[in-house]
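First up is the structure itself, then whatever we jot down about it.
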Amino acid sequence: MREIVSLQAGQCGNQIGTKFWEVVSEEHGIDGTGQYTGTSDLQLERINVYYNETGTGKYVPRAVLVDLKPGTMDVIQGGPLGGLFRPDNFVFGQSGAGNNWAKGHYTEGAELVDQVLDVVRKEAEGTDCLQGFQLTHSLGGGTGSGMGTLLVSKIREEFPDRMMATFSVVPSPKVSDTVVEPYNAVLSVHQLVENSDETFCIDNEALYDICFRTLKLSAPTHGDLNGLVSIVMSGITTCLRFPGQLNSDLRKLAVNMVPFPRLHFFTVGFAPLTARGSSQYRAVTVAELTAQMFDAKNMMAASDPRHGRYLTVAAYFRGKVSMKEVEDQMVSIQQKNSQYFVEWIPNNVQSAHCEVAPRGLKMSVTFIGNNTSIQELFKRVGDHFDVMFRRRAFLHWYTGEGMDEMEFSEASANMHDLIAEYTQYQEAGVDDEEEVAYEEEPQE
C-alpha cells in the first residue's frame, strides 16, 4: 500500500496537524487511544496509508512531531489525542527559534535535524511502499518556516524519488504575529520552489474572512481557523485514504496539477460552508457545490481567482453524488467561464469521487486549483519584504546566526522570478506556446 509519512513542524504546524489527525481518526473510526471503533469496512480498507497497525491491533499515526520548544508538544500529549501518537515520534528542543528563520534553518534547527531524520527513517522503513511525505507548517514563524524547509531539503536528499507535499500557512498583515514574517516567508518560499512537489497555500487572512463572512463568527479563534484547515486537508487526502474510482496518490495529483515544475503552489477551497444556524434552510445540490467551490470567497488563500487564470483544477466530491451530474456541472462551468481557464491545456479540470462523506454532511467537495492569481499572495509578501529589506531592518538577527545578505537578495529574486513566470503563463495564448518553449532553452 502507498503510505504517507506526515511531519508537523513548529507551533502552527503541530496545532493544524493535530487537528487533522483528530478529523482523520474520527473518519476512520479510531479513538484517542488508537483502538478501532468504526462500523464500515471502507474505513479500514486503506487505513495503512496514514496509520501503522501494531501487534496488539492499535493504530498509530505515521506522524513525526517537531518543535524547537516543548510547549506545544506538552499540550498535545496532555490533550485528547495524547495517547494516539508514538511517544518516540515527538522530537523537540528547549530553546525555541524566536520567530527567526535563521535559527530554525541554520543553528538551533540544524542541531535537532538529525534526530528528526532518524525518526523519519524509522517511519519510512516501517512502510511497504512509501509514496511520500506531507509537512504542515507556517511560513511566518521560525521553526515551521526555517526548520520545516530544512527538513524538506534533507528528506529530498535522502528520498529523491518520493513526493513531497506541504500545507503551508502564509502570513498575512491582518493576522500578523511578528514583524519579521515577510523575511521568514520569502526565505521559505525560496526553498519550497526548489524542493516541494506540491504546496497547498493556506492564508490566515482568507480563513478569517471565511469565518466572518460565511460562517458568521464574530470573533474567530485559532481553533476555528485550524478547524477549516483540517477540513480541507481531510478533503485533499480523501482520495488517498478511501477507495474511490479515481484512486489518486500524491504523484497522480502532481501529474494532473503541475504543468511546469516551479508552478506548484495551489489554492484550496471547500464547500458547503454555511453558518451554524442556517444550514437547515439550504438544499445542497451538485450545482450549488460547484458554484460555491469556484467562488472567490471560498478560497483559503487571499488571492482572487478572477484576477488570474486556472492552469489546472482538481475537485474531490464526497458522499452520494451522481458522477454524471458532476461532469455536466464541470463542463458547464468551464464553458460559461472559459476566459478563466488557459486554453492551451485541454481537459484541465479533473474530478474525483469518494463515497464516504465527512461527518455531519451528506455531500461535500474539496477544491484544488493551480491559478496564476496566487502571485498576488507572493506579491503581497514580497512588497512587505522589500520595504523592510531596503532599510536592512531587523537583519542583524539573521546575520547574527551566520546568514549573509546575499541569501536575502537571492530569495527575493527567486520569488520575483516565480511571479514573472505566473504572469507569463497567465497571458500566454495557444499561439505563443512555441515561442515560450523556445525562450526557455538555456543560452550557452
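Please read every residue number as a count from 1 along the shown chain.
Heads up, the Cβ atoms here are built off N, Cα and C, so glycines get one too.
Here the original residues stay in place, and none of the substitutions has been built in.
Per Swiss-Prot, GTP binding site is recorded for Gln11, Ser138, Gly142, Thr143, Gly144, Asn204, Asn226, and the stated evidence type is similarity to another entry. Secondary structure at Ser138 (GTP binding site), taken from DSSP and collapsed to helix, strand or coil, is strand.
In Swiss-Prot, a published natural variant is listed as Thr33 to Ser, annotated In strain: 22000, A128 and Nine. For Thr33 (variant position), the Cβ neighbour count at a 10 Å cut-off comes to 12, with all displayed protein chains included.
One entry in Swiss-Prot concerns the natural variant Ser40 to Thr. Its note says: In strain: 22000, A128 and Nine. The Cβ of Ser40 (variant position) lies under 8 Å from the Cβ of Gly29, Val356, each of which sits 6+ residues away along the same chain.
For the natural variant Thr54 to Ala, the note given in Swiss-Prot is In strain: 22000, A128 and Nine. For Thr54 (variant position), the same-chain residues that are 6 or more apart in sequence and have a Cβ closer than 8 Å to its Cβ are Gly34, Val60. In three-state terms derived from DSSP, Thr54 (variant position) belongs to neither a helical nor a strand segment and is classed as coil.
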For Gly142 (GTP binding site) and Thr33 (variant position), determine the Cα separation and express it in whole Å. 32
Within 10 Å of each Cβ, count the other Cβ atoms and name the one among the binding-site residues Gly142, Gly144 with the highest count. Gly144
What are the non-local neighbours of Asn204 (GTP binding site), defined as same-chain residues 6+ apart in sequence with CB under 8 A from its CB? Val169, Val170, Pro171, Ser172, Lys174, Val175, Leu225
Expressed in angstrom and rounded to a whole number, the GTP site built from Gln11, Ser138, Gly142, Thr143, Gly144, Asn204, Asn226 spans a maximum Cα-Cα distance of 19
Rounded to the nearest angstrom, how far is the Cα of Asn226 (GTP binding site) from the Cα of Thr33 (variant position)? 22
If you count the other CB atoms within 10 A of the CB of Asn226 (GTP binding site), including all protein chains displayed, you should get 20
